[in-house]
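Just below is one structure, and these are the notes that go with it.
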Amino acid sequence: MGAAPGRRGPRLLRPPPPLLLLLLLLRPPPAALTLDPGLLPGDFAADEAGARLFASSYNSSAEQVLFRSTAASWAHDTNITAENARRQEEEALLSQEFAEAWGKKAKELYDPVWQNFTDPELRRIIGAVRTLGPANLPLAKRQQYNSLLSNMSQIYSTGKVCFPNKTASCWSLDPDLNNILASSRSYAMLLFAWEGWHNAVGIPLKPLYQEFTALSNEAYRQDGFSDTGAYWRSWYDSPTFEEDLERIYHQLEPLYLNLHAYVRRVLHRRYGDRYINLRGPIPAHLLGNMWAQSWESIYDMVVPFPDKPNLDVTSTMVQKGWNATHMFRVAEEFFTSLGLLPMPPEFWAESMLEKPEDGREVVCHASAWDFYNRKDFRIKQCTQVTMDQLSTVHHEMGHVQYYLQYKDQPVSLRRANPGFHEAIGDVLALSVSTPAHLHKIGLLDHVTNDTESDINYLLKMALEKIAFLPFGYLVDQWRWGVFSGRTPSSRYNFDWWYLRTKYQGICPPVVRNETHFDAGAKFHIPSVTPYIRYFVSFVLQFQFHQALCMEAGHQGPLHQCDIYQSTRAGAKLRAVLQAGCSRPWQEVLKDMVASDALDAQPLLDYFQPVTQWLQEQNERNGEVLGWPEYQWRPPLPNNYPEGIDLVTDEAEASRFVEEYDRSFQAVWNEYAEANWNYNTNITTEASKILLQKNMQIANHTLTYGNWARRFDVSNFQNATSKRIIKKVQDLQRAVLPVKELEEYNQILLDMETIYSVANVCRVDGSCLQLEPDLTNLMATSRKYDELLWVWTSWRDKVGRAILPYFPKYVEFTNKAARLNGYVDAGDSWRSMYETPTLEQDLERLFQELQPLYLNLHAYVGRALHRHYGAQHINLEGPIPAHLLGNMWAQTWSNIYDLVAPFPSASTMDATEAMIKQGWTPRRMFEEADKFFISLGLLPVPPEFWNKSMLEKPTDGREVVCHASAWDFYNGKDFRIKQCTTVNMEDLVVVHHEMGHIQYFMQYKDLPVALREGANPGFHEAIGDVLALSVSTPKHLHSINLLSSEGGGYEHDINFLMKMALDKIAFIPFSYLVDEWRWRVFDGSITKENYNQEWWSLRLKYQGLCPPAPRSQGDFDPGAKFHIPSSVPYIRYFVSFIIQFQFHEALCKAAGHTGPLHTCDIYQSKEAGKRLADAMKLGYSKPWPEAMKVITGQPNMSASAMMNYFKPLMDWLLTENGRHGEKLGWPQYTWTPNSARSEGSLPDSGRVNFLGMNLDAQQARVGQWVLLFLGVALLLASLGLTQRLFSIRYQSLRQPHHGPQFGSEVELRHS
């Protein structure tokens, strides 16, 4: 019985349960049956004539015994049961008893004389019969030996590997694990299959293999061999066998090294640096085969010229309806076309050509069987319809053809040099696999014989033939070491992997130790099948192929030869087969190839074209041949083994990305239209439609997000696909159950509606909306009580109404974040910046800017004190929040008239000129468009002018006035919604919004998932960068909004003060909004303390206090648009930092010289190009790369902002020093209502604390907290005073490394 080469072995198994394994090991040996006396040897003369009669008698008896033994083994291997195992062992014992009786008789009669017989055939027969092997053992040990073989076979053949945490899904080696190793490209899935099989089979086999080794050696030593390995090598009748093999291996090694280097490079492209070291061994599970012995299953990854016709005809076989029987008929027809024998009827009647579907456990490893009755020959194979298996079919049928040809030889001569037996079928497979032959049998449409097609074909063959050579060589190197004792059981695994790394250049993909027995995971080890035969075969088959091609009259390269239908070649092959082992194999080989030695030259000739090609490729890539970093090992994948079922096929991922992109544009366009309709006409009907579209979006997000979650992108080489899929995997709110999602959407809509339609009414019945009424009053009124009424009324109307919704909103937002794998919603929001140190980086930036803010705060406080008096302003306390010209005290530019450093200098505000010149909102947008165009950037499209809402409607519609820019995802429809007022402040906002539109237009050709800013702050910064130029007196003069460019020192300080009231005043507010929200999300701020903690942060960072008592019934954060609209706010802090970095870099590009605050990049194409190049990246790269495009470095830094405001900082230091200002607010408990806050409120049992109406206990806790803050602020103030006066004499341009972000207008595109 010839086994198919190990290269065609099985896949993954689960170890037997401990109880089953124990039963296997403890199963009592079968009772010894008695051999039929008629089968025992009689009396023969002790001479050559007697030996001839002895041999004849032995032959007839042996046929009967071997038939029974083989039939029992067949029954067991095609139906593994305890009963069949028992019968197999019984027959093995009988066979061994027969061998013992005849062997001992042969030794007794002929040992003194047999080597002198004149008949060489007779010498060979007697020599074979007298070798008893296991029959030398005493009965008990013989029974133990047979049980070991049966149990090892059973462990291997019934093993399973089970999917983690799923007991129902278990894989057998064939076909399951073999298919996974061949077809999966998932690193983790391959690792799980590989590790599972090696653990499931190897570990339980180790103790059995130790026992087997001892018994086998004991048996063969009694036949005169030093160990079992010596007996196996004796079959090759060559005293220099080992030296010859080593010589041949070294002759072939350069070809293997070049193939290894080429394949390693391709795997590196697929799996990256993490898993492939270009100077190290290849992880053993990545080569398409459980044992990395043949690599043809990864041909699709390494094919040199992928545009050439595919030489793997598997798909064609399937399309044409080939089945297992047809594959064997095709193979039979090849043999008969050479004039060789057809398969007998018994072959077709009795063979197992497919894996049974009746639940039987079988030994799937392909094998050919001789039943020794000269008519029954079978193949056992779990055949699958693949090209690889078509070669296996020819290989196995080669064994059967050998059986048929030598069946009339004596039993002892019905064999051959094992390498011959393995080579015959493969010789034919060399013809079958040629494109010419595949065309003949209808599996290739046409044959292309150009160089590129030849290289493709030869590389495919090399993946099978050359890749196998070191494995074919090392398996028995290891086994011979085990048999000889050089490798003790304590070093089984170490030596196994030493050899595999030394010869194959592979390494285990996971830690292995001596608990493991990885050699046992290879069929031929537990089945005790010698393996060096395959190495010999792989050399011999090319010698045979060359000889047969010459006989067939082939002309041309050896790799193109097809001996199909050559009866001359068949006749030459027949002579080899019929000889069996009746003659020395060297003689048979000489008759065949005209040489009596193994020779690798025909193999080298066959692969010469691809050898040269590989050398050229490797030289071009600077490959290191070999693996000098031989001790390198790959790390384990993240989320292993739980994530093993994820898809890692990049082609499938690309198809997903294309489909997602197509569907996204349609669905989101509809949603954007519905959202626009609602925002520009708030009605019940519009809200219903919007909610429907919201659910449609959620369904789309859920569908495609779950699809995306099937992919493991960790090893994707396509960075774009990887980035898109990772983004789509976040299901956002769509992850919520449907009912909860509907409730969540309704909460968000209700909160935004409350905010957008709110108005406050005077006593006289007149009502005012936020835009423009309340906003204008906050900006222009200087009446303390009027401002107080506006401030308080807005919060009473909006904040209090939103509070009931907010806790549930927090609950749903957190739940969605956690279901998406985040700690909480704050963690989710921060993840958009892809910066693990984001919070620390932001804090560092804030600390860098704090001195500038504290000086501005002190100066503005002094100016307000002059206007409102000591009754309302405490020079050592916080500033009342309603006096700073803005509803949220986030920007202070509207009180510039109160704080102008040099009031007599000409005004910096262009509002008056805009009104006088008849500017309209459209004119403001047209002016912004001109600015972008002057930089070489894109004009807004016609749809923008036709569809935008640039003014608040006068037809009575309720609208969301908050300015926002919109992308409708069709590449041409971009809009702005803004209740624009003709003033200087809104001119800046217009440029900000047009910056969003420009960003949309620049990245419109990217996949939709990447149509975002590099980070949220980038999107906010772009328009503000241009506004820094637009705001300069130089630019305002150029567009006729200022009478002069200014230019004097006083003008500069006035201008910088006005800019600081916008930019510097905003810094702490933009920092604290999400500080508060993140703490709400993480639970450190509870709903009972929403308002208290809000004002604690506003005091801490802004130095502000509420102008009226606040209670926990108030919800002042809710009076800020971004809170009820659930728009993250830290983007604006980031934007305000990076816009100055951008401005500084663009000014350099524009060739600006002089102070940074005087720069105007108008009409600079070079500045525009830098900006466009960064915007075109969208979200396709991490934000530091986009930062580098503009600034030449990847970090966020406050140095540009400090540089911009340095003249003002110097002036403020002088001015505050002159007045003896105390920086900060050491009297932090002061409020405008301090007189009332000293005692309890009348009849309430409550007290005023920090302007909030609290119970006594809450106030006491607050006092302790503020005491601590006061001490901290006092110390900080002392430190800052020293630091600030030193700053005057130092450059404020300090290097900084950190993140970036952008401005106070909502971005609606996502």
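Placement of Cβ uses the backbone N, Cα and C atoms for every residue, glycine included.
If you look for the noted substitutions, you won't find them, since the model keeps the original residues.
Worth saying up front: this structure is predicted, and the values here are computed from it rather than measured.
As recorded in Swiss-Prot:
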- TYR236, ARG533: chloride 1 binding site (BINDING)
- HIS395, HIS399, GLU422: Zn(2+) 1 binding site (BINDING)
- GLU396: active site, proton acceptor 1 (ACT_SITE)
- LYS727 to Glu: No effect on activity. 20-fold reduction in catalytic efficiency; when associated with F-809 (MUTAGEN)
- ARG795, TRP1094, ARG1098: chloride 2 binding site (BINDING)
- TYR809 to Phe: No effect on activity. 20-fold reduction in catalytic efficiency; when associated with E-727 (MUTAGEN)
- SER1303 to Ala: Abolished phosphorylation without affecting calmodulin-binding (MUTAGEN)
- SER1303 to Asp: Mimics phosphorylation; does not affect calmodulin-binding (MUTAGEN)
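Annotated features taken from Swiss-Prot, shown on the structure.
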| residue | record | DSSP (3 states) |
| --- | --- | --- |
| TYR236 | chloride 1 binding site | coil |
| HIS395 | Zn(2+) 1 binding site | helix |
| GLU422 | Zn(2+) 1 binding site | helix |
| ARG533 | chloride 1 binding site | helix |
| LYS727 | mutagenesis position | helix |
| TYR809 | mutagenesis position | helix |
| TRP1094 | chloride 2 binding site | helix |
Would you mind reading off the Cα separation of TYR236 (chloride 1 binding site) from GLU422 (Zn(2+) 1 binding site), to the nearest angstrom?
14
Which of HIS395, HIS399, LYS727, ARG795, the listed recorded positions, has fewest other Cβ atoms within 10 Å:
LYS727
Quick one: Cα separation, HIS395 (Zn(2+) 1 binding site) versus ARG533 (chloride 1 binding site), in Å?
14
Have a look at the recorded positions ARG795, TYR809, TRP1094, ARG1098 and say which one has the shortest Cα distance to ARG533 (chloride 1 binding site).
TYR809
Filter the recorded positions GLU396, LYS727, ARG795, TYR809, TRP1094, ARG1098 down to the ones within 10 angstroms of GLU422 (Zn(2+) 1 binding site), Cα to Cα, kept in sequence order.
GLU396
Where the distance is taken from Cα to Cα, which of the recorded positions ARG795, TYR809, TRP1094, ARG1098 turns out closest to the residue listed as 'active site, proton acceptor 1'?
TYR809
State the Cα to Cα distance, in Å, between ARG1098 (chloride 2 binding site) and TYR809 (mutagenesis position), rounded to an integer.
23
Other than its own, how many Cβ atoms are within 10 Å of the Cβ belonging to GLU396 (active site, proton acceptor 1)?
29
Return the member of HIS399, ARG795, TYR809, TRP1094 nearest to LYS727 (mutagenesis position) in space, with distance defined Cα to Cα and candidates limited to these recorded positions.
TYR809
Within 10 Å of the Cβ of GLU422 (Zn(2+) 1 binding site), how many other Cβ atoms can you find? Include all protein chains, please.
27
I'd like to confirm something. Which of the recorded positions, ARG795, TYR809, TRP1094, has a Cα closest to the Cα of HIS399 (Zn(2+) 1 binding site)?
TYR809
With chloride 2 as the bound species and ARG795, TRP1094, ARG1098 as its recorded binding residues, calculate the greatest Cα-Cα distance and give it in Å as a whole number.
16
Who sits close to TRP1094 (chloride 2 binding site): which same-chain residues at least 6 apart have their Cβ under 8 Å from its Cβ?
TRP1076, ASP1116, PRO1117
Between TYR809 (mutagenesis position) and ARG795 (chloride 2 binding site), how many Å separate their Cα atoms?
19
State the count of C-beta atoms found within 10 angstroms of the C-beta of TYR236 (chloride 1 binding site), not counting that atom itself.
21
Please report the DSSP secondary structure of ARG795 (chloride 2 binding site), reduced to three states.
helix
Hey, for the chloride 2 site built from ARG795, TRP1094, ARG1098, who else sits with CB inside 8 A of the CB center?
ALA881, ASN1091, TRP1095, PRO1106, ARG1110, ASP1114, ASP1116, PRO1117, ALA1119
